[in-house]
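Participant: Annotations for this protein, taken from Swiss-Prot, read as follows:
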VARIANT   Val6 to Asp  In strain: Isolate 6
VARIANT   Arg48 to Lys  In strain: Isolate 6
VARIANT   Asp84 to Gly  In strain: Isolate 6
BINDING   Glu120, Gln123  Ca(2+) binding site
Amino acid sequence: MEKLTVLNYTLNVITLMNSTLHTILEDPGMAYFPYIASVLTVLFTLHRASIPTMKIALKTSKCSYKVVKYCIVTIFNTLLKLADYKEQITTKDEIEKQMDRVAKEMRRQLEMIDKLTTREIEQVKLLKRIYDKLMVRATDGIDMTKEINQKNVKTLEEWKSGKNPYEPKEVTAAM
């Protein structure tokens, strides 16, 4: 009985695979199958050929790792552009450069915020001092002599010459 279930399961899997292959081959999208197969063949060949080439390049040159890495990234970015992808592969060096640029910009903005905050604090202190000077202070008794300008009023007898110096005089002009 067990052998029959295993045989039945195997036949079901074969039938499923056959029906799947028939639906794939009947699909009009399969017109692109030769192109897809050729691209996959080229990629596989590049993969198989690049590993020994990289090993030789790493052994013969001291700085070849960066060169090979740059070449591989360039090749993959070119393939992605050919496939109309907007994304690109970046190396760690490029990511570090971008992170440094972002960190530098953040530092610059923090310094600007610090300067602006310092200026605002100084302005608030200045406004407080101006407010304190303009603040009306209550007094017990108000001296009105300052208001009506009578504090330094002198009488005619108190003037040195006996005349009021602010009195108008007669002036004659030559013609």
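Glycine too: its Cβ is placed from the backbone N, Cα and C atoms.
In this structure the noted substitutions are not present, so the sites keep their original residues.
Are these features on the surface or tucked inside, and what are their neighbours?
Facilitator: In the three-state DSSP scheme, Asp84 (variant position) falls into the coil class. All protein chains included, Asp84 (variant position) registers 6 other Cβ atoms within 10 Å of its own Cβ.
Gln123 (Ca(2+) binding site) counts 10 other C-beta atoms within 10 Å of its own C-beta, drawing on all protein chains shown.
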Participant: Within its own chain, what residues at least 6 apart in sequence put their Cβ under 8 Å from the Cβ of Glu120 (Ca(2+) binding site), listed in sequence order?
Facilitator: none
Participant: Just to verify a number: CA distance, Asp84 (variant position) to Gln123 (Ca(2+) binding site), in angstrom, no decimals.
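Facilitator: The Cα atom of Asp84 (variant position) is 56 Å away from the Cα atom of Gln123 (Ca(2+) binding site).
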